[in-house]
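Student: Swiss-Prot lists Asn27, Asp30, Lys32, Thr35, Asn127 with the feature Ca(2+) binding site. While the structure shown retains the original residue, Swiss-Prot records the mutagenesis experiment Asp30 to Ala with this note: Does not affect interaction with IFT27. Experimental mutagenesis is annotated in Swiss-Prot for Thr35 to Ala, with the remark: Does not affect interaction with IFT27. What Swiss-Prot notes for the published mutagenesis of Thr125 to Glu is this: Abolishes interaction with IFT27; when associated with 38-R--R-40.
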Amino acid sequence: MKDYAREENGGLVVMASCSDERFPPENMLDGKDNTFWVTTGMFPQEFVLRLESCIRVSKITTLSLNVRKLAVEKCDQDKPDQFEKVFEVELANRGDRLQTEVHQVNIRAKYLKFILLQGHGEFATVNRVSVVGGDDDGGGYDEPGGGYGSMQRQPSMGYGGGGGSAATGFAADPGNAAAGGGGGFEDEF
């Protein structure tokens with residue numbers, strides 16, 4: 001299935017609460033595990049992802065480091081001014097290993113807001129975001145009256161080995177800094 005968060009598929013970060021020119025929010029959408037957006041040391045932090053059009057979303061995946069609590073909200077309108085919660089989750093502390101969160105959802109969205117509510121450390125990173133789904137067919141998702149749609153969480157997985165960490169390894173080898181030894185998420189994203 002198509003990953004609608006990728007830049008080449010129309011995904012665009014239209015707002016980020018913080019930015020470092022060395023680690024811009026666009027890094028989350030480039031398809032690479034060793035590039036990332038980094039927070040500036042305070043929480044909460046958030047970013048809004050605009051999809052090319054309003055689509056049915058079936059899976060949201062994040063690859064991050066040092067995120068303790070994450071919430072995702074959706075908006076299916078042309079103007080991103082009213083969001084509804086999709087899910088909120090607490091992530092395990094994986095040390096210098098990346099956190100992979102996979103959530104099966106059944107929603108319709110044009111915008112997704114990712115809110116990093118708390119971190120395990122002073123800084124946190126989001127290395128990749130994936131939004132999988134299909135064209136908006138006008139129905140069959142978003143439970144009536146629920147606002148949340150439906151969601152099923154798959155267990156969080158850590159990944160990493162020797163090497164640096166994205167939150168502490170800014171001067172490390174860029175090919176090794178984020179994933180503690182490389183990628184390996186091609187099947188997931």
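Glycine too: its Cβ is placed from the backbone N, Cα and C atoms.
A quick note: this is a predicted structure, and the numbers were derived from the prediction, not measured.
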Student: Measuring Cα to Cα, how many Å separate Asp30 (mutagenesis position) from Asn127 (Ca(2+) binding site)?
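Tutor: Each residue's Cα considered, Asp30 (mutagenesis position) and Asn127 (Ca(2+) binding site) end up 9 Å apart.
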Student: Note down the number of other Cβ atoms within 10 Å of the Cβ of Asn127 (Ca(2+) binding site), including every protein chain shown.
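Tutor: The answer is 26 other Cβ atoms.
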Student: What is the separation, in Å, between the Cα atoms of Asn27 (Ca(2+) binding site) and Thr35 (mutagenesis position)?
Tutor: 6
Student: Between the Cα atoms of Lys32 (Ca(2+) binding site) and Thr125 (mutagenesis position), what distance do you get, rounded to the nearest Å?
Tutor: 13
Student: Can you tell me the three-state DSSP label for Thr125 (mutagenesis position)?
Tutor: strand
